Every structure is written in C-alpha cells, then in structure tokens.
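Asks: This structure is in structure tokens; I'll ask about it shortly.
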Amino acid sequence: MDHSHHMGMSYMDSNSTMQPSHHHPTTSASHSHGGGDSSMMMMPMTFYFGFKNVELLFSGLVINTAGEMAGAFVAVFLLAMFYEGLKIARESLLRKSQVSIRYNSMPVPGPNGTILMETHKTVGQQMLSFPHLLQTVLHIIQVVISYFLMLIFMTYNGYLCIAVAAGAGTGYFLFSWKKAVVVDITEHCH
C-alpha cells in the first residue's frame, strides 16, 4: 500500500535528491492532517554524501555547493571542538570556585569501646553566587550546542557527521589531556 500521500511526504529512491513534495488537496484523493504549510522535506534515514539541498539546522540555511559544504564542515568542526573545550572549562571553573571549605567532626566508635572523632571536609557554594550563575549560563550554552550537534548529525549527511566526530575528537585531544578519566553521567551529547 502506498502511503506517500500522507503528510505531504514523498518517498525517494537511492538516486533521488531531496526535493519538497507539494500536496494539493484539490488534486489528490488524500486527506489533510492539520493546518500550516503542507509541503515538507523528506529526511533521509541513511547516511549519504552530497551537498545539494542540505538544510543545516534552519530552513533558510541550505547548502547547495561544494564550497558551502566545505564552509559548513569547518563551522561544524569548530562548534564540536568548542563544545569539548566548554566542558573542560566548566570543570576547571567549578574546581576554582569551590573555595568555601567546612570541616565537620563527628564521633565514631573506635577499638575497645573508645570514641574517635572523624573529620569530613565539605565543599560548598551559594546558590546566588557569581560562580554558580556563571556555571548556569555556561550549562545552558553547553546544552544548546549539544542539541545543535545532535541535530546536525541527524541530517545523516556524511560530511557533516564526520565534522561533528572529528571536531569532538580534536577538541577532546586538545582540551582533555590534563583531565582525569572519569565517566561523566551528566554528558548530554554522547
């Protein structure tokens, strides 16, 4: 059963380029699923290497030439590098801002019924402090960049996917060499 008339989408074979499919209710036996612009671009679901009609994040940002693809590659590469650098910068800023140290002592049972005092170091910071506000703004920027990189990768354009991976790898190589290898459970992009 052919469902190509649904939502104004047309299906492509392996030799097609992505072109918008125009759905005209007066000339088709299909039905409408809502308002708005009824023309949509069919997103490829396999990796491809091309530079014609490649939308990059926004509908007005369309790559049509090899030069535009090269420029997009460099921009995406730098964005992915910046993302990795931002992660390390945030960690460094967090370590530097944690200067408020408190020592808490509590009794613990010792050998032969004696009581020992155990001291714990607590590092804290205030919610409305400048370092915390800066970390919050940088976190928002990091989340937005990570989603941009994810959406760029989801174009399935091989050149752009390579730019994301190569930029992230280069950024990690350049910025993370001093960092201890620890799994970050708050990672957004990987």
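Every residue gets a Cβ built from N, Cα and C, even glycine.
No substitution from the list is modelled in this structure, which keeps its original residues.
Straight from Swiss-Prot, here's the annotation block:
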type: MUTAGEN; residues: His6 to Ala; note: Increases the efficiency of the reduction
type: MUTAGEN; residues: His139 to Ala; note: Decreases of about 40% the copper(1+) transport activity
type: MUTAGEN; residues: His139 to Arg; note: Dramatically decreases copper(1+) affinity. Reduces copper(1+) uptake; when associated with L-150 and L-154. Does not affect cell membrane expression
type: MUTAGEN; residues: Met150 to Ile; note: Reduces of about 30% the copper(1+) transport activity; when associated with I-154. Does not affect copper(1+) affinity; when associated with I-154. Abolishes silver(1+) transport activity; when associated with I-154
type: MUTAGEN; residues: Met150 to Leu; note: Reduces copper(1+) uptake; when associated with L-154. Reduces copper(1+) uptake; when associated with L-154 and R-139. Reduces copper(1+) uptake; when associated with L-154 and 188-A--A-190
type: MUTAGEN; residues: Met154 to Leu; note: Reduces copper(1+) uptake; when associated with L-150. Reduces copper(1+) uptake; when associated with L-150 and R-139. Reduces copper(1+) uptake; when associated with L-150 and 188-A--A-190
type: MUTAGEN; residues: Met154 to Ala; note: Inhibits copper(1+)-induced MAPK activation. Loss of copper(1+)-induced endothelil cell (EC) migration and capillary formation
type: MUTAGEN; residues: Met154 to Ile; note: Reduces of about 30% the copper(1+) transport activity; when associated with I-150. Does not affect copper(1+) affinity; when associated with I-150. Abolishes silver(1+) transport activity when associated with I-150
type: MUTAGEN; residues: Tyr156 to Ala; note: Dramatically affects copper(1+) transport activity
type: MUTAGEN; residues: Cys161 to Ser; note: Markedly decreases the copper(1+) transport activity; when associated with S-189
type: MUTAGEN; residues: Cys189 to Ser; note: Markedly decreases the copper(1+) transport activity; when associated with S-161
Asks: Measure from the CA atom of His139 (mutagenesis position) to the CA atom of Tyr156 (mutagenesis position) and give the result in Å, rounded to a whole number.
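Replies: For Tyr156 (mutagenesis position) versus His139 (mutagenesis position), the Cα atoms are 27 Å apart.
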Asks: Including all protein chains displayed, how many Cβ atoms other than that of His139 (mutagenesis position) lie within 10 Å of its Cβ?
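Replies: Taking every protein chain into account, the count is 14.
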Asks: Through the lens of DSSP with three states only, how would you label Cys161 (mutagenesis position)?
Replies: helix
Asks: Going by DSSP, is Tyr156 (mutagenesis position) sitting in a helix, a strand, or coil?
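Replies: Going by the DSSP assignment, Tyr156 (mutagenesis position) belongs to neither helix nor strand, so it counts as coil.
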Asks: State the Cα to Cα distance, in Å, between Cys161 (mutagenesis position) and Met154 (mutagenesis position), rounded to an integer.
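Replies: Roughly 8 Å, rounded to the nearest whole number.
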Asks: Select the most exposed residue of Met154, Cys161, where exposure means the fewest other Cβ atoms within 10 Å, treating these as the mutagenesis positions.
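Replies: Least crowded of the mutagenesis positions Met154, Cys161, by Cβ count within 10 Å, is Met154.
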